[in-house]
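Here is what Swiss-Prot records for this protein:
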{"type": "BINDING", "residues": "ASP58, CYS59, CYS62", "note": "Zn(2+) 1 binding site"}
{"type": "BINDING", "residues": "CYS392, CYS394, ASP714", "note": "Zn(2+) 2 binding site"}
{"type": "BINDING", "residues": "ASP436, THR438, ASP628", "note": "Mg(2+) binding site"}
{"type": "DOMAIN", "residues": "48-112", "note": "domain 'HMA'"}
{"type": "MUTAGEN", "residues": "MET187 to Ala", "note": "No change in ATPase activity and in zinc binding"}
{"type": "MUTAGEN", "residues": "GLU202 to Ala", "note": "Lack of ATPase activity and decrease in zinc binding"}
{"type": "MUTAGEN", "residues": "PHE210 to Ala", "note": "Decrease in ATPase activity and slight decrease in zinc binding"}
{"type": "MUTAGEN", "residues": "ASP436 to Asn", "note": "Lack of ATPase activity"}
{"type": "MUTAGEN", "residues": "LYS693 to Arg", "note": "Lack of ATPase activity"}
Amino acid sequence: MSTPDNHGKKAPQFAAFKPLTTVQNANDCCCDGACSSSPTLSENVSGTRYSWKVSGMDCAACARKVENAVRQLAGVNQVQVLFATEKLVVDADNDIRAQVESAVQKAGYSLRDEQAADEPQASRLKENLPLITLIVMMAISWGLEQFNHPFGQLAFIATTLVGLYPIARQALRLIKSGSYFAIETLMSVAAIGALFIGATAEAAMVLLLFLIGERLEGWAASRARQGVSALMALKPETATRLRNGEREEVAINSLRPGDVIEVAAGGRLPADGKLLSPFASFDESALTGESIPVERATGDKVPAGATSVDRLVTLEVLSEPGASAIDRILKLIEEAEERRAPIERFIDRFSRIYTPAIMAVALLVTLVPPLLFAASWQEWIYKGLTLLLIGCPCALVISTPAAITSGLAAAARRGALIKGGAALEQLGRVTQVAFDKTGTLTVGKPRVTAIHPATGISESELLTLAAAVEQGATHPLAQAIVREAQVAELAIPTAESQRALVGSGIEAQVNGERVLICAAGKHPADAFAGLINELESAGQTVVLVVRNDDVLGIIALQDTLRADAATAISELNALGVKGVILTGDNPRAAAAIAGELGLEFKAGLLPEDKVKAVTKLNQHAPLAMVGDGINDAPAMKAAAIGIAMGSGTDVALETADAALTHNHLRGLVQMIELARATHANIRQNITIALGLKGIFLVTTLLGMTGLWLAVLADTGATVLVTANALRLLRRR
């Protein structure tokens, strides 16, 4: 058992292409299923956090059984099983690892260290031996009954007992661990009851169908987890590190920021890296959904899991172990399971009432007719047992999480990361979208188009001063000014006391003097008023360079519209989703972009103004806010759902409920379509699960169906629900 690690802060959840340290807090539950196993420790009110990988789970109901087993232990504050990644997470006041492992084992499952290699799969024959044995015994029993009825009955009893033994043993384990109404318990009671009333053939058939259903559910669950498994497989196990001019093969966990690695043509990056080679093409489709290889130049960042298409490349490692793009997406998947949709929480609560209620109905059906109306005991005991099997909530329990997990996985394949079912549900309801302009509707790489200095200062001096203040800033306009100075090979002085003025600009001390870079209109500039008006009317953005309250000049910049912006807006309109631009830019520059796209706009907004605008719009209909900067974060928080562009700042990415990693606006359209398809899928699944139960409830009471058909209906509903959810993965 490995020693717990100490962690202290939380990594941005959407910074899929930024090198950041991954941290686990006891308040940050990972919930999806790719478990790390060595228990991890966090110092906060929730005590210590431990995590393991769980083996033996076939469906979401299994995850709940493990949770129930651990929840009964003293000292446990919180427990959650992330089915998609097969991970158990426990927050406890003290070290209870041994007790947790014992409790899970008693419930019929096993735990292993998170860093341990996956257990080798059992052979097909060994895995299916109980099912094969039961099928053979059933065939023999049927044959014997045809020739000798008493011997056939004895054979069916023997078959039932052989099939019942492992199921009843598991039922007892689950009862001891707190799962009183598990399907194993219902099956055991039904099979024993069927033997009691002489329905030996049906008792055996019930168990056979149950085992077949378990195998089908296991297969469906593995298919649902394939997306996560494929993502985990993107990272190679080893990397080639260059040290002192020599190559060495090392495990990827030993890589640290600053290490230099080589990746051969066709090889995958083991960590996020900065390209040191002159240029190269990378296939990033597994992470972003971008099918065309991406060209990268020296200094560009490349995410872990990307494939070098055509040449040997050298990179500098940027990410810590466990903090690469792939790790952060897996972390997101885990967190997504914690942020369950309201409908999922409702179904979970309903299913907890549903099974005991059906059992009570079954008991009444068994007792009332014989006691009050002198009906046949055998007939009504049989009907009561059949109702017991109808009471299994498996299909209902997985109806929502199966669809949501598939929807989230399908979105991730297309480069859209969504923070869980709650965000997915909100996204499906969106009927209007508010866009930031710079970096969202535009490429976010503006260029300097004009420099107009005041009398007594040259263009190069003005640009140098502006670049000194803007150096290190993340805003696209700031980067454009610095880039222009670098291209002109100007010597940029070091600025001190740099401070961002949210919604206004940025200021710093340069050569002992206060210099402010701000938007036109944020500071008086009468001498340049006519020129500013002319430039803004042409759709350009103008910034002022102010030193000690004196305007030294203006710099004009212009961005280009994203290539797919017009198409995305048109497709959103076709979905009945209206768009509006909310920007801090000047009204004339905003009007130029809005005119090209046919959108309404509000310009010159401070962050608080954006929040007010979003709040007002959100009152009329659910609104999504799409942005990429620090000034967009408050508005994203105020919207029904915030969506960040993948190239955005860490603040925007953390605040957002979803992100487009590939920076294509058409991904927003696909995201909304997928969210709506997921909701339709959930409704279909609930209809299938409850509809089949309702039909067989009626037919059972009318005496039209019996035990084995009830099991078939339960198994069939579970398989149908899972298969229907998997359709989302094939959606294009």
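Just so it is clear, glycine is given a Cβ too, placed from its N, Cα and C backbone atoms.
Every position carries its original residue.
Among the recorded positions MET187, GLU202, CYS392, ASP628, ASP714, the residue whose Cα lies closest in space to that of CYS62 (Zn(2+) 1 binding site) is CYS392. In three-state terms derived from DSSP, CYS392 (Zn(2+) 2 binding site) belongs to neither a helical nor a strand segment and is classed as coil. Each residue in ILE183, LEU186, GLY213, LEU389, GLY391, PRO393, ALA395, THR715, ALA717, THR718 lies on the same chain as CYS392, CYS394, ASP714 and has a C-beta within 8 Å of the C-beta centroid of that Zn(2+) 2 site, without being one of the site residues. Using a 10 Å Cα-Cα cut-off from PHE210 (mutagenesis position), none of the recorded positions among GLU202, ASP436, ASP628, LYS693 qualify. The helix, strand and coil residue counts that DSSP assigns across the domain 'HMA' (48-112) are 25 helix, 24 strand, 16 coil.
Around MET187 (mutagenesis position), the C-beta neighbours below 8 angstroms that are at least 6 residues distant in the chain are ILE167, ALA171, VAL206, LEU207, PHE210, LEU389, VAL711.
The closest partner of ASP58 (Zn(2+) 1 binding site) among the recorded positions, by CA position, is CYS394; the full candidate set was GLU202, CYS392, CYS394, ASP628, ASP714.
In space, GLU202 is the closest of the recorded positions GLU202, ASP436, ASP628 to ASP714 (Zn(2+) 2 binding site), judged by Cα positions. If you check the recorded positions GLU202, ASP436, THR438, ASP628 against CYS392 (Zn(2+) 2 binding site), none has a Cα inside 10 Å of its Cα. The CA atom of THR438 (Mg(2+) binding site) is located 48 Å away from the CA atom of CYS394 (Zn(2+) 2 binding site).
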